[in-house]
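Data first, discussion second: the structure below is written as structure tokens.
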Amino acid sequence: MSVADDDLGSLQGHIRRTLRSIHNLPYFRYTRGPTERADMSRALKEFIYRYLYFVISNSGENLPTLFNAHPKQKLSNPELTVFPDSLEDAVDIDKITSQQTIPFYKIDESRIGDVHKHTGRNCGRKFKIGEPLYRCHECGCDDTCVLCIHCFNPKDHVNHHVCTDICTEFTSGICDCGDEEAWNSPLHCKAEEQENDISEDPATNADIKEEDVWNDSVNIALVELVLAEVFDYFIDVFNQNIEPLPTIQKDITIKLREMTQQGKMYERAQFLNDLKYENDYMFDGTTTAKTSPSNSPEASPSLAKIDPENYTVIIYNDEYHNYSQATTALRQGVPDNVHIDLLTSRIDGEGRAMLKCSQDLSSVLGGFFAVQTNGLSATLTSWSEYLHQETCKYIILWITHCLNIPNSSFQTTFRNMMGKTLCSEYLNATECRDMTPVVEKYFSNKFDKNDPYRYIDLSILADGNQIPLGHHKILPESSTHSLSPLINDVETPTSRTYSNTRLQHILYFDNRYWKRLRKDIQNVIIPTLASSNLYKPIFCQQVVEIFNHITRSVAYMDREPQLTAIRECVVQLFTCPTNAKNIFENQSFLDIVWSIIDIFKEFCKVEGGVLIWQRVQKSNLTKSYSISFKQGLYTVETLLSKVHDPNIPLRPKEIISLLTLCKLFNGAWKIKRKEGEHVLHEDQNFISYLEYTTSIYSIIQTAEKVSEKSKDSIDSKLFLNAIRIISSFLGNRSLTYKLIYDSHEVIKFSVSHERVAFMNPLQTMLSFLIEKVSLKDAYEALEDCSDFLKISDFSLRSVVLCSQIDVGFWVRNGMSVLHQASYYKNNPELGSYSRDIHLNQLAILWERDDIPRIIYNILDRWELLDWFTGEVDYQHTVYEDKISFIIQQFIAFIYQILTERQYFKTFSSLKDRRMDQIKNSIIYNLYMKPLSYSKLLRSVPDYLTEDTTEFDEALEEVSVFVEPKGLADNGVFKLKASLYAKVDPLKLLNLENEFESSATIIKSHLAKDKDEIAKVVLIPQVSIKQLDKDALNLGAFTRNTVFAKVVYKLLQVCLDMEDSTFLNELLHLVHGIFRDDELINGKDSIPEAYLSKPICNLLLSIANAKSDVFSESIVRKADYLLEKMIMKKPNELFESLIASFGNQYVNDYKDKKLRQGVNLQETEKERKRRLAKKHQARLLAKFNNQQTKFMKEHESEFDEQDNDVDMVGEKVYESEDFTCALCQDSSSTDFFVIPAYHDHSPIFRPGNIFNPNEFMPMWDGFYNDDEKQAYIDDDVLEALKENGSCGSRKVFVSCNHHIHHNCFKRYVQKKRFSSNAFICPLCQTFSNCTLPLCQTSKANTGLSLDMFLESELSLDTLSRLFKPFTEENYRTINSIFSLMISQCQGFDKAVRKRANFSHKDVSLILSVHWANTISMLEIASRLEKPYSISFFRSREQKYKTLKNILVCIMLFTFVIGKPSMEFEPYPQQPDTVWNQNQLFQYIVRSALFSPVSLRQTVTEALTTFSRQFLRDFLQGLSDAEQVTKLYAKASKIGDVLKVSEQMLFALRTISDVRMEGLDSESIIYDLAYTFLLKSLLPTIRRCLVFIKVLHELVKDSENETLVINGHEVEEELEFEDTAEFVNKALKMITEKESLVDLLTTQESIVSHPYLENIPYEYCGIIKLIDLSKYLNTYVTQSKEIKLREERSQHMKNADNRLDFKICLTCGVKVHLRADRHEMTKHLNKNCFKPFGAFLMPNSSEVCLHLTQPPSNIFISAPYLNSHGEVGRNAMRRGDLTTLNLKRYEHLNRLWINNEIPGYISRVMGDEFRVTILSNGFLFAFNREPRPRRIPPTDEDDEDMEEGEDGFFTEGNDEMDVDDETGQAANLFGVGAEGIAGGGVRDFFQFFENFRNTLQPQGNGDDDAPQNPPPILQFLGPQFDGATIIRNTNPRNLDEDDSDDNDDSDEREIW
């Protein structure tokens, strides 16, 4: 059936009737219990979805274009129809409830990508939890511009700074792709590109035709009709839902309680009847209460008939009850669901929940009243109204579902019609029920008919269901000329026309929705409309119309104000330049600002005749006021940042509005100095003032940025008008004056005795404005300000206040004032302190007619005037003992007044100004010490680093980059040496650092050597370049007689008191004054005031002072200043000095200076001659230094060699010295043990003799093939799993620290370790066994290396190295070994269980593992150059370990006995390869346990292997084509060696192959020869390692080199040629002369199981996986890098998430799991089990994970950005991070040598001890790994947040991890975050906690599955399937994961 145009009306009626009468359906009509309610919800959802989809699809005709048949439906019952057949079928609720349908509206996963295409519109896709948000610094207009993973196209952002964030519940947003205003350059949407690729496929044409039906006018009309009806229905339902409104909710409860208590049942029934939802389809069956008299109590005594039926009690979420409070309150309400915790969780998650429901009203009333006694919000709601509200919820969910259908045509139509219906007028307003009469009837006390705001103040609609009048304010022209001390006169309109659209109604009802519905509505409406180019401006305009309503609602009438829609609206709408332009042009900005002012005004008071904001003092549990304040200020700042015309904020109405807002916080927070006792409780009220005033400063700075960017286009008259308004307001305040010297009026005020404020935003604003115009124009604008001191004095008070606090004068006010002062003074983002300096500079310039008055006013404000005038002496001022420190601050202030001139400079361009500021900031941040890029960037104010291009340019100009040297440090930037001279330690930029320490650092860089540091004189940085001409005389006040007197008195104080506290600064100030005078009056000028006041006399006294009085630097500075003064005016100066000190004193001084090379009375000609000689001497010294340097560099060439001592002949027979690491005793007779880590190794791989990739590549050092990425074949994956489980593949790793056995036992007992899990007491390396040792000595044994090679090598022979044992020794070592065997389970538990196993056979197992350890060393050395001898060099510790293991084996057989050679620990089996290195295993076994020479053993082994290899290789090539292809492939990789005639003959003797079709018959032998050499190489190298270990046992001296057959092995083998290496090595280790000789031998082959079917071992490079060259690739192109994946099958949206890890062992992408155990599960199931390394691309970290005991640490990923940074900082700004091979090689070295466990334990330190202890039986159920990050070398590396963690408790080696993942959250107070209380000792108090655990308890984690009884938690997962992880929020994972975490429902996705 098709719907024609004339049928739309009837369809509209059907929709309206169906929705509004849904309560009449029998299935929904009556109340039901909690379980039935859940079934009803599912049925209701399916009913809404089926019906609306059927209607919107033209009676189901177009459903096939939207959905496919659900696969379950076809499988379960093919008879069931896929889609509804008719309207009747669609609304057949019985069919739904009887489960005869399966939802057809499942979205086709194969087409899910289509939903991301957004041709012709913005994307607007809402980010999901776990998905990345991409920001491009170059492309985005600001930080709010983001792209989703589907739209982000890496091609658009090559070489750009692209950074990512992971979407969480708190960092969300929508994709801005397609929004041209959001991007600086056109972007090419990736989703659209994919669509274009698909559209070229002919198979898609049919789908495109099907989609076109949604462009049909009939279908468009249908969509519009359906959406209009559902939105109208939604509005109608929530218009009548006034019960949850905070304005009347309590009144309803009170009224119901009173009616109940007073027995007014009829009135109560009537009241409830009036409140409940009604429409035209209600009938009397739901209630019997009517207005007829027959229902009165008198007519019918039966109350049951009066009470309405079917009512519910609904509890709403709020933000001021915690979990326990809510649970207690719910219990009092006696809910019908016994699971209170589930109810509480639902309230928190959903936002509301039904407490109970009943047909009988009296059954629910008690609970309704009871739950509210504890303050919970509850409503008494009729069942029908609840049903309609649930219907509305599912309608919104249905719309959400529609927005995700992968049909682009449908999306376009649906979204357009959604915008149209929402933005259209709500025409049904008059037809629907008006709640105004109900409110007026029952709440008349709140409903004043004469109040025009009666509707908005109750948050209800006006008459006729219209948007009510808001509290708007209009600023008239008459109020734009000046700023009122209170509030400027404004007009309040009595009426206003609103659009009255559906959108406005839905937003107006925002405070009525519950939490989940509120979020869903916002997620449906805001992204959809904000992404529409057509409806976005309409949406914005309609939001602005009711901005006043929403803002007031948030402040006064919202239960959950943090959920307000206005926040997201501001971000999505007001950040759009077009919208912002419209807002300003329509003057809506004024309405927004006055709406915000209106709310602030509610909390203002009048102080000193001025209206200022005061802290909220009324109870506000929801924090709605704070949220409203912050949101309002953020809105203003956001709009100002998007101003297109910089004149707009300066227009009269706008500037008055902004100034009114700023004025409310001007000096709002005042503090007063406390005296007497210290405060017990510090005042924290300042926080709110600080917070909001900071926002005001941000608004001011935003306005300043806008004006700065478009300075040339601003009307200067607007600037001057603004200056006039502010100065008039600030300058006309009534202040008290006092008279100084009967002639100078200064302002009377005492900072230390009166209330004073830090922050004065208006003063800062005035400073900004004055900076933008010339001083002359600004001065003329001050026409209404007669005394600028009235303005500047408030800034001066702030400066003095900060200084008094800094010196400890306000100590009794507590620490909080110190933090406030620091925040205000040292915060460059505020810029307020420097602006205070600026205003005081202006006072000096503009009040220049009476400079003494200014100086007196400054002295008085600093409370130094009484001292200056002589009324009090120096030691009895108000500051008492802190006077010296306050003067130190005073001098710094005066110096800054004199030298800080940045606000008076004029630059040719904005960039020049910014570059000057950036360079200065960098210089002052780098001079103290070099900094990493991130630290430096954080140190520089944000407004200077918005464009990092400019920052980088300035950084390059002023600094030198120092590359990182270590493996964990960052690169740093160091200030250029030439720039240290430009650093002034008394400048504002150095405010945070002390003068003297800063000066010392600067001098140390300027001085040539340490002795010269004190002699360096720092030059004050004073400049008049680019200065406004009216500011040239800024320093004139310092040349005034009054100020000279101040300086004189201060110098005199220093001399009199012999106090140098402030003398350094004072002399620097004097120096600055002289420098400024020189710039203004010429180089030979000295201020007259400093001549009339004999400053020179005081300088001479300081210069000649004793060394214990003043420091050398002070004396040098005074001497320098005096010298400069004398040079300029010698006669006057000497006359003054002689008058004071006499001739002799002055002559002595002259002589001293002459000895220093300074003639104070020399002529100009003499001075030039002296300087020329000095220059000549300097050049000569320079040549001498160069000569000395040359000699040092070539010292070795000039030294003679005769002094060398030859030590070769000296023999050393003594054994190695053993010292116990614990007791430090080396003389004890106790046996020693060494700690060792004994576990599986991941390095053994099977080989393929026909794979040229294995044999042809050169061993040329560590490498990374970024083209290969991370693909690994299945054989490798299988080998990794086998390596982690097969007992024959274990190795040893040891730190080789010797410990007495008895000391070790005591250590283990004391630390509560076990012998198979402990950390080395010296280096904290994790160990799981000990190896007993004793000293060996070659003395008197006759043993030598040649003997081992030529005659006999066995353990019997080697045991002669032991000294004779006593019987006691035997017993002791025997017991040690017995204990070792027991604790280590024979070093292989499976072998130990064998029936014929005896303790003696342990030596066989140890020998296998020792051979593996040698193999590990050899494999690791393949990565280093030169490969031929790399295994010899830089491996002292490894050889020491090998020697110790061998000694242990020797000692074992010597004490316990020889093993049975009939016993085979790893017997040969047809399908089992125990050891890939079987050939070397044979060599070791024969060498140690057979009385034959080593050469004979090696010869037999290599001969057998070579023959087997050649036969298998040559016979395995079947035809010429195969050979040719193999040869070509091999030649492409490397050089195939040519066989010689001799070698060809030798090869043919073994296998003579004749093959037709070959170009050359020799190529098959060339291949065989080349591959054979590479196959022999590993075993030959291992034999050499074996020999070197033997050499270590019997060498004569420490430095003796390895010599075989008279050849020094390392020198002999050090070359690259493989063939020559093999031949020479074979000559050394076998009985043959070469490989040819080996192959042609006629000796019989030894028969041994190990030499039969020898497995081939991989002989290539073994390392961690190949990584992408750039780490960013994993983030920006994660979908293109096709890695194997491992995740839960329940995880949705996995392809779009960045919270994954990449296993560096096997290359699998491991997705985050809900239980956070993804790493452990991966290692145990699919990879190498014991340990692993995981790359976390999103955070640029590597997680090193140990399975047993479960532990994590985080280290920086081996990627560096261009600034040499690693880790999180490397990618923070989107920098390109490149793989650093050196660091990756270091990580690989840890992995390949089995050193990751030890590295983890060393990093964790003593905390690893807790990890070991908590891994026992008792602790197992409460263990999570301890995530720890490496402490960075750069101390400023930030964001050390806790990372991912895994968990595994191993009961036995075969135990499946799935059986061990259950645990209780925080059962013993120990979790992933560490030990409670932070100390390791606290862990051992867990027993107390455990006793409490057996008590029943509630679960405080609302989002996690609920706790079972604690004892069940303790007993593990077999008693409880829910796994609870502390601090895991399921909402931060995929939502589907939180439903089901049981591993039985999980599988690995590959």
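Just so it is clear, glycine is given a Cβ too, placed from its N, Cα and C backbone atoms.
Summarising the annotation, Swiss-Prot assigns Zn(2+) 2 binding site to C123, C148, C151, C175 and lists experimental evidence as the type of evidence. Look at C175 (Zn(2+) 2 binding site): DSSP puts it in coil. In the shown protein chains, 30 other C-beta atoms lie within 10 A of the C-beta of C175 (Zn(2+) 2 binding site).
Among the mutagenesis experiments that Swiss-Prot reports, G173 to R or D is described with the note: Abolished ability to degrade proteins with type-1 N-degrons without affecting ability to degrade proteins with type-2 N-degrons. Close to G173 (mutagenesis position) in the fold, though at least 6 residues off in sequence, lie K126, F127, L133, T144, V146, C167, V571, each with a CB less than 8 Å from its CB.
Within the same chain, the residues at least 6 positions away from D176 (mutagenesis position) whose Cβ sits under 8 Å from its Cβ are N122, C123, T144, C145, V146, L147, A182, W183, listed in sequence order. Here the residue is the original one, but Swiss-Prot notes a mutagenesis experiment at this spot, D176 to N or E: Abolished ability to degrade proteins with type-1 N-degrons without affecting ability to degrade proteins with type-2 N-degrons.
For the mutagenesis result K1168 to S, the note given in Swiss-Prot is Impairs interaction with UBC2, but does not affect degradation of N-end rule substrates.
R1169 to L appears in Swiss-Prot as a published mutagenesis result, with the remark: Impairs interaction with UBC2, but does not affect degradation of N-end rule substrates.
In Swiss-Prot, a published mutagenesis experiment is listed as F1183 to A, annotated In FQFH mutant; strongly reduced N-end rule-dependent protein degradation; when associated with A-1175, A-1186 and A-1190. In the three-state DSSP classification, F1183 (mutagenesis position) falls within a helix. Counting every protein chain shown, the number of other Cβ atoms lying within 10 Å of the Cβ of F1183 (mutagenesis position) is 9.
Among the mutagenesis results in Swiss-Prot, F1190 to A has the note: In FQFH mutant; strongly reduced N-end rule-dependent protein degradation; when associated with A-1175, A-1183 and A-1186. The residue drawn here is the original one.
Packing around C1303 (Zn(2+) 5 binding site) is summarised by its Cβ count: 21 other Cβ atoms lie within 10 angstroms of its Cβ, all protein chains included. As annotated by Swiss-Prot, Zn(2+) 5 binding site applies to C1220, C1223, H1300, C1303.
Per Swiss-Prot, the feature Zn(2+) 6 binding site maps to C1295, H1297, C1320, C1323; the stated evidence is experimental evidence. Neighbour list (C1320 (Zn(2+) 6 binding site), Cβ cut-off 8 Å, at least 6 residues apart, same chain): A1221, P1235, C1295, H1297, S1327.
Marked as Zn(2+) 7 binding site by Swiss-Prot: C1703, C1706, H1722, C1727. Contacts of C1727 (Zn(2+) 7 binding site) defined by a Cβ separation under 8 A and a same-chain sequence distance of 6+ are given as L1277, L1280, K1281, G1284, C1703, T1705, C1706, V1708, in order along the sequence. According to DSSP, C1727 (Zn(2+) 7 binding site) sits in a coil region rather than a helix or strand.
DSSP assigns H1722 (Zn(2+) 7 binding site) to a helix in the three-state reduction.
Of all the binding-site residues listed here (C148, C151, C1295), it is C1295 whose C-beta has the fewest other C-beta atoms within 10 angstroms. Annotation: C1703 carries the greatest number of neighbouring Cβ atoms among the binding-site residues C123, C1220, C1223, C1323, C1703 [cut-off 10 Å, Cβ to Cβ]. Annotation for H1300 (Zn(2+) 5 binding site): same-chain Cβ neighbours under 8 Å, separated by at least 6 residues, are C1220, L1222, C1223, D1225, S1228, D1230, F1231, F1232, V1233. Within the set of binding-site residues (H1297, H1722), the lowest number of other Cβ atoms found within 10 Å of a Cβ is recorded at H1297. Residues C1703, C1706, H1722, C1727 make up the record's Zn(2+) 7 site, and a Cβ search at 8 Å around their centroid adds L1280, E1686, T1705, G1707, V1708, V1710, L1723, N1726, F1728, G1732 from the same chain. Listed in chain order, the residues near the Zn(2+) 5 site other than C1220, C1223, H1300, C1303 are A1221, L1222, Q1224, D1225, S1228, D1230, I1299, N1302, F1304, each with its Cβ within 8 Å of the site Cβ centroid. Within the set of recorded positions F1183, C1303, C1323, H1722, the entry lying nearest in space to C151 (Zn(2+) 2 binding site) is H1722 (CA atoms).
C1703 (Zn(2+) 7 binding site) carries a strand DSSP state (E or B).
Counting every protein chain shown, 24 other Cβ atoms lie within 10 Å of the Cβ of C1706 (Zn(2+) 7 binding site). Cβ proximity to the Zn(2+) 6 site centre (mean Cβ of C1295, H1297, C1320, C1323, cutoff 8 Å) flags the following additional same-chain residues: A1221, P1235, S1294, N1296, P1321, L1322, Q1324, T1325, S1327. In the three-state DSSP scheme, C1303 (Zn(2+) 5 binding site) is classed as helix.
Cβ atoms within 8 Å of the centroid of the Cβ atoms of C123, C148, C151, C175 (the Zn(2+) 2 site) belong to the same-chain residues H116, H118, G124, R125, L147, I149, H150, F152, I174, D176, C177, G178, C189, A191, site residues excluded. Rounded to a whole value, the Cα-Cα separation of H1722 (Zn(2+) 7 binding site) and C148 (Zn(2+) 2 binding site) is 29 Å. Taking C148, C175, F1183, C1303 as the recorded positions under consideration, the smallest Cα distance to C1323 (Zn(2+) 6 binding site) is found for C1303.
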